[in-house]
Amino acid sequence: MKPYQRQFIEFALNKQVLKFGEFTLKSGRKSPYFFNAGLFNTGRDLALLGRFYAEALVDSGIEFDLLFGPAYKGIPIATTTAVALAEHHDKDLPYCFNRKEAKDHGEGGSLVGSALQGRVMLVDDVITAGTAIRESMEIIQAHGATLAGVLISLDRQERGRGEISAIQEVERDYGCKVISIITLKDLIAYLEEKPDMAEHLAAVRAYREEFGV
């Protein structure tokens, strides 16, 4: 685990974005942890979040021309990541996002920001069923652009309804790499360093045994 990944876990714990306990997911599964990126909800949170996304992007080595944030949750992520890339990595890249409802006045259309073209890096909070990615792919392909990759904050590394994860489905269906700031494996490595969190470690390991990919 790299220093920025450890720092991200601590940031998420401090903001109660990441919690350990017993939670029922939308799928009905009982999970020993819960991640709610919506609680990154202040200016400082967003500034820090952008730095972690930018760090993971640079670390990945994936070449891309533009950041795309799917509405709605991807919009502030794309914006803050673009700022962080410019401020901390000297990479001044364009970004854009979609509207859920196309405008019929003013500049019109369903996109805001830069023209959607070239190699697109899609940024979002998490991938649950992959629905937002599929909707975004329709937009990207309609503009003649290509998907360079997808970056999310957390990869839960767990099976969907079948034998593979929603993330593996996206990688298979679109031939792109999905990267994340942290994975379930990183969470377990972090818990292993914290004796006072041993009860959570056992529960998370058991969950991975049952649902992991």
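Yeah, the Cβs are placed from backbone N, Cα and C, and that goes for glycine too.
Residues as originally present; substitutions not included.
Following the DSSP three-state reduction, the secondary structure of Lys26 (mutagenesis position) is coil. Sequence-distant neighbours of Lys26 (mutagenesis position) (same chain, 6+ apart, CB under 8 A from its CB) are Thr128. Marked as 5-phospho-alpha-D-ribose 1-diphosphate binding site by Swiss-Prot: Lys26, 72-73, 99-100, Lys103, His105, 124-132.
Counting only same-chain residues at least 6 apart in sequence, those with a Cβ under 8 Å from the Cβ of Phe34 (orotate binding site) are Leu18, Lys19, Gly21, Phe23. Per Swiss-Prot, orotate binding site is recorded for Phe34, Phe35, Thr128, Arg156, and the stated evidence type is experimental evidence.
In the three-state DSSP scheme, Lys19 (mutagenesis position) falls into the strand class. Under mutagenesis, Swiss-Prot gives Lys19 to Gln with this note: No loss of activity.
While the structure shown retains the original residue, Swiss-Prot records the mutagenesis experiment Lys26 to Ala or Gln with this note: Reduced activity.
For Lys73 (mutagenesis position), applying a Cβ distance below 8 Å and a minimum sequence separation of six or more within one chain yields Ala37, Gly38, Asp124, Asp125. Following the DSSP three-state reduction, the secondary structure of Lys73 (mutagenesis position) is coil. According to Swiss-Prot, the mutagenesis experiment Lys73 to Ala or Gln carries this note: Significant loss of activity.
Swiss-Prot lists Lys100 to Ala among its mutagenesis entries, and the accompanying note reads: Reduced activity. In the three-state DSSP scheme, Lys100 (mutagenesis position) falls into the strand class. Cβ-based neighbour count (10 Å, all protein chains) for Lys100 (mutagenesis position) stands at 9.
In Swiss-Prot, the entry for mutagenesis Lys103 to Ala or Gln states: Drastically reduced activity. The structure shown retains the original residue.
With a 10 A radius on its CB, Asp124 (mutagenesis position) counts 21 other CB atoms from all the protein chains. In three-state terms derived from DSSP, Asp124 (mutagenesis position) belongs to neither a helical nor a strand segment and is classed as coil. What Swiss-Prot notes for the published mutagenesis of Asp124 to Asn is this: Loss of activity.
Looking at Swiss-Prot, you'll find the mutagenesis Asp125 to Asn noted as follows: Loss of activity.
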Fewest other C-beta atoms within 10 angstroms, as judged across Thr128, Thr131, which are the binding-site residues: Thr131
Neighbouring C-beta atoms (10 Å sphere around the C-beta of Lys19 (mutagenesis position)): 15
By Cα-Cα distance, the member of recorded positions Phe35, Lys100, Arg156 nearest Ile127 (5-phospho-alpha-D-ribose 1-diphosphate binding site): Arg156
Orotate site span - longest C-alpha distance across Phe34, Phe35, Thr128, Arg156, in Å: 13
